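Data block below; observations after.
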Amino acid sequence: MEADDDFYSGTENYSDYADSDEDDADGEYEFVDDAADDSDDLIFRRRQQNYSVLSEADICKLQEDDISRISTVLSISRNSSAILLRHYNWCVSRVHDEWFADEEKVRDAVGLLEKPVVDFPTDGELDCGICFETFLSDKLHAAACGHPFCDSCWEGYITTAINDGPGCLTLRCPDPSCRAAVGQDMINLLAPDKDKQKYTSYFVRSYVEDNRKTKWCPAPGCDYAVNFVVGSGNYDVNCRCCYSFCWNCAEEAHRPVDCDTVSKWVLKNSAESENMNWILANSKPCPKCKRPIEKNQGCMHITCTPPCKFEFCWLCLGAWTEHGEKTGGFYACNRYEAAKQDGIYDETEKRREMAKNSLERYTHYYERWATNQSSRQKALLDLKKMQTDDIEKLSDIQCQPESQLKFIIEAWLQIVECRRVLKWTYAYGFYIPDQEHGKRVFFEYLQGEAESGLERLHQCAEKELLPYLDAKGPSEDFNEFRTKLAGLTSVTKNYFENLVRALENGLSDVNSHDAYDRTSSSKSLGGKTKGSSSKASSSDSSHWPCEYCTYVNPRSTTICQMCEHGR
C-alpha cells in the first residue's frame, strides 16, 4: 500500500482543488484591518462564526452600547446604568428582569438612591465628615446620598480604594452608615489622573472578567479578549496574536483531544511519575541506604556514594565481601543465576521490565508530540516571515499582486494548524486502551497518512517555493506551482478535518476488526483488490468500506467521509 495512493490517487487533478479552494477562500479567510494596532502583522486570519476577537477599543464600544441601552430603557443616568451592569456582570437581560421585577430591591442592592439622605446646600459652610474641618460648599462634594466630604478627603479615600484593586468598582459613600454608590463620574471629578487611568482599566477589564461569554486570551502579553458563543461545540479559538487556545479549559487548542485527556497528558509531562519510571527501569536501590543507583560501568562491583560507601554486587545486591571465585567471578554471579532460576528475582525483574516498557512507550509518544510542537513553532516563524518579507519580494519578482499570492499564506496557515492537530493525536494515541488493538492499528494508519500528507504540503511550501524567491524574474511554471500548492492545501485540509471528526467520535463508526484485517492483509499483499472490497461490503448491506483508507461508510454515500475518494 503506497502512501501516495492512499492520500490522493495518482489521477488526482490539483487544478480542481485549486479552483474550489479559491472559491472558498473568501469564506475562510479575511484581511485583518488593524491600523490601530501596529504590532499585529497578520495579513490573514481565519473567520470563525462562534467567537469574535476583541481589542480594548472593541470592549469599550460594547460597554458603551450596553450602558446606552440600559439608560434608554430604564430612563436612568449613564452613571447609574454602568453601576447596574457591573453589579449584574454586564448581563443586559438580567438587569431588565431584576429591575422590572422589583426596582426598589435592586436600587437598595446596588446603592442607587432615588433621593438624598441629607440636604447638601449649594452655598454656605459645611463640616467635612472625615477631617471635620469647615469648608465652603464649593470645596465639598457628595454622592447621591448628600453626605459632604472635602475634596482632599475624597481624593485620599478614592486613591486608597483604587490602589487596593478592582474592588474600587463597587465603591460606596465614606459614611459608615451609608450604602450609596460612588460612580465613575465622582472618580473623574476628584481622583488624580493616574488613578483615573487605573480605575478605567479596572472598569474595562470587568467587562471581560465578569462576563461568562468573554475571556482574555491566555497568551503572555496579549491584550485581546474573546467573545464566545457558549454551546457552539467547537471550543478552539484563534486569537489575533496567533495563539490558539481552548475556550473550555484555557489550555492551548487541542482538538481532537478532549479537555480531560489534555489535563492528564499535561500533568503526566510535568509530574514525577516518569522520573520514578526511569528510576525503576534504570537503577537499583543500595541494599543498605536504599538510595537509587544507576550502573554506568561494566563491572558488577558497585560502591555507594558517601556517607554510605556500601560495596555490593549489582546482580544479586549481596555484600561484595561475600563474592569472588566462589560466586562465579567478578563479572558474573552464579548466586544471582541460581536465585533467578528459583524465581526469587522474578517479581523484581518483572516490575523493572514493566517500568522500562512503560517509560519507552511514553517516550515514544512524548518525543513525537514535542517534535510536532517545535515544528509548529518553526512554521509560525516561517509564516510571519512570509507575511512580512517574502510575499512582497515574491510579488516583485513574479510581477503578481500580493492578493494573488495569498494561496501561500493559506498553505502556511494550514501547516501550522495541521502540526497542532498532529501533535495532539499522539496524546490521543497514548490513551487508547491496550485491549482495543484493532482501533489502535487503524488509528496509527490514519495518523501515518496524515503525517505523510502534511510532509508533502510542508515540503512544497518550504522547499519548492525557494527557486521562485531566488529567481531573477517571472517564472514560466509559477502557475503550475500555484495549482500544486493550492491543491495540496485543499486535500490536506479536508483529510485533517475528517481525521479530527473521526477521532472526536472515538472512531465509533469504524469497524476496528475489519480495519485491522484489511490493513494487515494489504500490507502483506503489497496492495488492495476490488474483489476483497466487494467481499467486505457484502457482509454488511448498510455500509461499504473505502478501498483507500478502510473507513466504513454508510451505503447512501458515494464518497468516503474520511479520505474523500470515490466509491
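Yeah, the Cβs are placed from backbone N, Cα and C, and that goes for glycine too.
The annotation Zn(2+) 1 binding site is assigned in Swiss-Prot to Cys128, Cys131, Cys150, Cys153. For Cys128 (Zn(2+) 1 binding site), other Cβ atoms within 10 Å of its Cβ number 20.
While the structure shown retains the original residue, Swiss-Prot records the natural variant Asp138 to Glu with this note: In strain: cv. Lisse-2. Around Asp138 (variant position), no same-chain residue at least 6 positions away in sequence has a Cβ under 8 Å from its Cβ. When secondary structure is read from DSSP and collapsed to three states, Asp138 (variant position) falls in the helix class.
All protein chains considered, the CB of Cys246 (Zn(2+) 4 binding site) has 20 other CB atoms within 10 Å. Cys246 (Zn(2+) 4 binding site) falls within a strand segment according to DSSP. The Zn(2+) 4 binding site annotation in Swiss-Prot covers Cys246, Cys249, His254, Cys259.
In the three-state DSSP scheme, Cys304 (Zn(2+) 5 binding site) is classed as coil. Of all the Cβ atoms in the protein chains shown, 18 others lie within 10 Å of the Cβ of Cys304 (Zn(2+) 5 binding site). The Zn(2+) 5 binding site annotation in Swiss-Prot covers Cys286, Cys289, Cys304, Cys308 and is backed by sequence analysis.
Secondary structure at Cys299 (active site), as computed by DSSP, is coil. All protein chains shown were included, and the count of other CB atoms within 10 Å of the CB of Cys299 (active site) stands at 9. Per Swiss-Prot, the feature active site maps to Cys299; the stated evidence is sequence analysis.
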Other CB atoms, at most 10 A from the CB of Cys289 (Zn(2+) 5 binding site): 13
Whole-number Å value for how far Cys286 (Zn(2+) 5 binding site) lies from Cys246 (Zn(2+) 4 binding site) (Cα to Cα): 47
Local backbone state of Cys150 (Zn(2+) 1 binding site), from DSSP in three classes: strand
Binding-site residues (Cys131, Cys249, Cys286, Cys308), the one with most neighbouring Cβ atoms at 10 Å: Cys286
Same chain, 6+ residues apart, C-beta under 8 Å of the C-beta of His254 (Zn(2+) 4 binding site), given in sequence order: Cys246, Val262, Trp424, Ala427
Cβ-Cβ distance under 8 Å to Cys150 (Zn(2+) 1 binding site), same chain, at least six residues away: Cys128, Ile130, Cys131, Glu133, Phe135, Lys139, Leu140
Cys153 (Zn(2+) 1 binding site) and Cys289 (Zn(2+) 5 binding site), Cα-Cα, nearest whole angstrom: 68
Site of maximum Cβ density within 10 Å, from binding-site residues Cys153, Cys259: Cys153
